[in-house]
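Under the heading active site, nucleophile or proton acceptor, Swiss-Prot lists Glu63, citing sequence analysis as support. The annotation substrate binding site is assigned in Swiss-Prot to Gln48, His54, Gly55, Gly82, His89, His90, Arg91, Pro92. What Swiss-Prot says about the mutagenesis result for Gln48 to Ala is this: Loss of activity. According to Swiss-Prot, the mutagenesis experiment His54 to Ala carries this note: 229-fold decrease in activity toward salicylyl-CoA. Loss of activity toward benzoyl-CoA. Here Swiss-Prot describes Glu63 to Ala, Asp or Gln as a published mutagenesis experiment; the accompanying note says: Loss of activity. Among the mutagenesis results in Swiss-Prot, Met68 to Val has the note: 47-fold increase in catalytic efficiency toward 1,4-dihydroxy-2-naphthoyl-CoA and 10-fold increase in catalytic efficiency toward lauroyl-CoA. Does not affect catalytic efficiency toward benzoyl-CoA. The residue drawn here is the original one.
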Amino acid sequence: MIWKRHLTLDELNATSDNTMVAHLGIVYTRLGDDVLEAEMPVDTRTHQPFGLLHGGASAALAETLGSMAGFMMTRDGQCVVGTELNATHHRPVSEGKVRGVCQPLHLGRQNQSWEIVVFDEQGRRCCTCRLGTAVLG
């Protein structure tokens with residue numbers, strides 16, 4: 001297991017109370033040895049005007065996952081901040097849920113890179129994101 005902080009899924013989800021994460025319906029669903037996953041509904045909260053999943057909602061899911069994964073790689077007195085987010089959208093989603101899967105690409109002392117892949121309910125890749133974070137403290 002790579003994580004330096006040991007939080008349960010309930011504890012992870014509690015961090016979202018009264019935030020945009022909760023408003024979008026993002027819920028952490030899996031914490032593995034080197035992976036963090038979350039689901040987000042595709043509904044009126046996350047649609048763009050034409051009834052499809054908004055690219056910004058996919059980006060919000062990615063940044064949520066990468067930032068929390070980055071935080072779990074820090075020690076007491078440290079935090080992470082996002083420095084760059086890149087998203088490539090592959091296919092539209094109009095309903096149901098999407099699942100984000102976050103894994104590390106680089107874990108340095110001062111910066112991290114995370115890959116977050118967003119899948120639809122059929123397991124098809126809908127969006128590929130990369131988040132860079134800086135470790136502070």
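Each residue, glycine too, has its Cβ placed from N, Cα and C.
For Gly55 (substrate binding site), the spatially nearest entry among the mutagenesis positions Gln48, Glu63, Met68 is Gln48, judged by CA separation. Neighbour density for Gly82 (substrate binding site): within 10 A of its CB lie 15 other CB atoms from the protein chains shown. Long-range Cβ proximity for His90 (substrate binding site), meaning a same-chain Cβ under 8 A and a gap of 6 or more residues, is found for Arg125, Cys126, Cys127, Thr128. Here His54 (mutagenesis position) is positioned 10 angstrom away from His89 (substrate binding site), judged by their C-alpha atoms. The Cα of Gly82 (substrate binding site) lies closest to that of Glu63, out of the mutagenesis positions Gln48, Glu63, Met68. Remark: of the binding-site residues His89, Arg91, the most isolated position is Arg91 (fewest other Cβ atoms within 10 Å of its Cβ). Checking the mutagenesis positions (Gln48, His54, Glu63, Met68) against Pro92 (substrate binding site) with a 10 Å Cα-Cα cut-off leaves His54.
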